[in-house]
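Q: According to Swiss-Prot:
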ACT_SITE  Cys195  active site, proton acceptor
BINDING   Ser91, Gly92, Trp93, Gly196, His197, Arg232, Asn317, Cys318, Ser319, Pro320, Ser321, Thr351  substrate binding site
BINDING   Asp157  Mg(2+) binding site
VARIANT   Ala390 to Gly  In strain: S3041
VARIANT   Asp392 to Glu  In strain: S3013, S3014, S3015, S3027 and S3041
VARIANT   Ala432 to Ser  In strain: S2978, S2979, S2980, S2983, S2985, S2993, S2995, S3013, S3014, S3015, S3027, S3041, S3044, S3057 and S3333
Amino acid sequence: MKTRTQQIEELQKEWTQPRWEGITRPYSAEEVVKLRGSVNPECTLAQLGAAKMWRLLHGEAKKGYINSLGALTGGQALQQAKAGIEAIYLSGWQVAADANLASSMYPDQSLYPANSVPAVVDRINNTFRRADQIQWASGIEPNDPRYVDYFLPIVADAEAGFGGVLNAFELMKSMIEAGAAAVHFEDQLASVKKCGHMGGKVLVPTQEAIQKLVAARLAADVMGVPTLVIARTDADAADLITSDCDPYDSGFITGERTSEGFYRTHAGIEQAISRGLAYAPYADLVWCETSTPDLELARRFADAIHAKYPGKLLAYNCSPSFNWQKNLDDKTIASFQQQLSDMGYKYQFITLAGIHSMWFNMFDLAHAYAQGEGMKHYVEKVQQPEFAAAKDGYTFVSHQQEVGTGYFDKVTTIIQGGASSVTALTGSTEEAQF
């Protein structure tokens with residue numbers, strides 16, 4: 001076990017590495033170690049994911065940038081890994097709607113239990129672990145061309161932290177324990193938090209938003225994991241703020257008050273840039289939430305951030321809340337992500353891809369099945385396309401194998417001394433027909 005002094009010296013040395021260039025910590029290594037306790041458990045999946053995410057952002061991504069899809073189940077994340085996606089995005093919106101621990105359906109207003117997103121991170125990582133175990137038990141190793149690296153980095157949504165700085169600190173720790181690689185925090189008031197594409201958003205003072213980023217970084221340092229911190233600002237659209245206490249915000253406050261006591265602000269890109277510049281020293285990536293897929297707006301934000309912080313990584317929400325074809329022509333849509341990447345937006349994601357795909361495809365199947373010729377539509381819309389997708393690496397046609405039946409047959413056989421009459425795949429319809 002390392003002594004307190006050894007841990008402090010090790011941490012001080014770590015912070016001089018290129019990984020931390022441009023990152024401000026308003027606390028000391030001694031203060032971090034003081035909060036750790038005598039035993040600091042390792043968070044292997046979080047460590048692995050954070051390191052992968054950092055490498056992807058710095059040249060290893062196939063396209064030169066990471067483009068993620070939102071997932072809300074382990075199975076969705078598994079299929080993304082098989083299909084070649086390089087990182088998973090887990091949005092609070094999707095968790096609120098269909099994957100929270102209250103077992104209810106909510107809008108994106110931080111109404112669900114605060115430990116719900118960490119629970120889904122854990123569930124996705126457990127699915128990755130099972131898929132990896134199945135692959136490994138089948139004799140497929142990393143040097144095999146059939147090998148799939150299932151342990152994709154997970155970028156998780158912490159919303160506005162579900163409270164104050166202590167809530168943000170504890171939530172970040174829970175995310176890391178579950179295996180998140182990166183976590184984002186937004187600058188809204190947690191008690192009335194809204195989806196970035198809703199009205200009624202209320203900002204907290206810039207200094208308070210910074211303190212939540214510091215809380216997140218401190219939590220990661222206490223856990224001993226280089227988790228990426230992503231700072232999101234909603235200041236492009238939000239025209240309310242809780243207080244005029246922070247001089248940094250004074251240039252945007254109009255003087256008008258609301259019935260709740262909030263202050264009106266001048267929403268827009270200048271307010272967003274101001275916030276982005278304030279957050280940049282405390283975050284690994286900066287994200288400006290926008291109302292439309294606007295390349296010029298994205299360029300203005302990127303140019304302003306990079307004028308003061310050259311090379312600062314940026315994130316962009318390619319949201320389903322945008323009507324893409326209403327805003328852009330097909331050619332621009334096709335080149336949109338590459339153009340963003342050229343501006344420095346190296347992490348791009350479709351927040352609600354998982355839930356839109358899941359709900360639409362079920363409606364499409366159910367409508368045809370209910371209105372038409374029954375099994376014909378299941379075969380045409382699901383089974384035959386699944387067979388056709390096998391050439392691209394899709395394997396869920398053999399659904400018993402996919403979820404681990406063969407793996408647990410191996411467990412049974414080992415326990416029973418090498419022979420068993422109760423294994424599940426032998427004699428199954430999958431063995432006979434697929």
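For all residues, glycine too, the Cβ spot is worked out from N, Cα and C.
If you look for the noted substitutions, you won't find them, since the model keeps the original residues.
Buried or exposed, and what's around them? Tell me for each listed feature.
A: Mapped onto three states, the DSSP output places Cys195 (active site, proton acceptor) in coil.
Trp93 (substrate binding site) counts 24 other C-beta atoms within 10 Å of its own C-beta, drawing on all protein chains shown.
Counting only same-chain residues six or more apart in sequence, the Cβ atoms lying under 8 angstroms from the Cβ of Asp157 (Mg(2+) binding site) belong to Leu90, Ser91, Gly92, Trp93, Val95, Val117, Val183, His184.
Proximity of Ala390 (variant position) to non-local residues of its own chain (separation of 6 or more, Cβ distance below 8 Å) is seen for Val397, given in sequence order.
In three-state terms derived from DSSP, Asp392 (variant position) belongs to a helical segment.
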Q: Checking the spread of the substrate site as listed (Ser91, Gly92, Trp93, Gly196, His197, Arg232, Asn317, Cys318, Ser319, Pro320, Ser321, Thr351): what is the longest Cα-Cα distance, in whole Å?
A: 18
Q: Hey, of the binding-site residues listed (Ser91, Asn317, Ser319), which one tops the CB count within 10 A?
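A: Per the Cβ count within 10 Å, the most buried is Ser91.
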Q: Around Ser321 (substrate binding site), which residues of its chain at least 6 apart sit with Cβ under 8 Å of its Cβ?
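A: Within the chain, Ser321 (substrate binding site) has Cβ neighbours under 8 Å at Cys195, Gly196, His197, Leu352.
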Q: Only counting partners 6 or more residues apart, tell me which same-chain residues put their Cβ under 8 Å from the Cβ of Asp392 (variant position).
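A: Those within reach of Asp392 (variant position), by Cβ under 8 Å and sequence separation of 6 or more, are Ala83.
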